[in-house]
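What follows is one structure encoded as structure tokens, with my remarks underneath.
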Amino acid sequence: MSATPRPHDLVWLNHASALEDIAEPWVAQQWRAALPVVVRRDVDDQARVPVGVRGMKREQRAAGWVQARNIVRSVTPEMLVDREVLLHSPFVSQPPVQGAIALTLHRWPWGWGVTGSTGYALATEIPVLHAASDLDLLIRAPQPLDREALLEWQTRVAQLPCRADTQVETPYGAFALNEWLRDGRALLKTSRGARLTATPWHREE
């Protein structure tokens, strides 16, 4: 893979042994290379890519690492909100997918996508969705975004047929949109931990 994987990307590996430093025993029993892992936020002195593995149970999540050369396929959150992908999904009747379809009807001034269990289901067609599933949304924001446009997004998200939360990804980390709009500051999740900030588009001094 030539592109650098980013947090929330789903990546497929060339072999099961490509998954490194996994301690949880259930991973060997449940995970196989045909299933993607999700890129997470972390740093490594060996320049490996931080990933997470999801198991069959909600609480089964394991953190590990992979060498970039062992990644053979990548699906970004943005790729999963192509309207044709959504309309032809076997989960099109589920509320989170209906919510994503509703958001595609408006032209937004930023790139956005779907993560979490909805993203995993759309990418794999594995039935991890149900009627009460949340819709996890991601906005890519390399530059500061217009507050009024974000308020419009939040208004539309509040009207979706499911619970939905939006993370905004800046060059320095990600924060919860509702928290930032409500309080004027938010907890920015970075590769080296979280920090409370009112300026998520600025590097911490």
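Quick reminder: no glycine exception, Cβ is built from N, Cα and C everywhere.
Just the original residues are modelled here, none of the noted substitutions.
Under its mutagenesis annotations, Swiss-Prot gives Asp134 to Ala the following note: Abolishes transfer of prosthetic group to acyl carrier protein. Proximity of Asp134 (mutagenesis position) to non-local residues of its own chain (separation of 6 or more, Cβ distance below 8 Å) is seen for Pro96, Gly116, Ser117, Thr118, Cys162, Arg163, Ala164, Asp165, given in sequence order.
Annotated active site per Swiss-Prot: Asp134 (among others), in sequence order.
When secondary structure is read from DSSP and collapsed to three states, Asp136 (mutagenesis position) falls in the strand class. For the mutagenesis result Asp136 to Ala, the note given in Swiss-Prot is Abolishes transfer of prosthetic group to acyl carrier protein.
Taking all protein chains in view, 21 other C-beta atoms sit within 10 angstroms of the C-beta of Asp136 (mutagenesis position). Sequence annotations record features per position, and here Swiss-Prot assigns active site to Asp136 (among others) based on experimental evidence.
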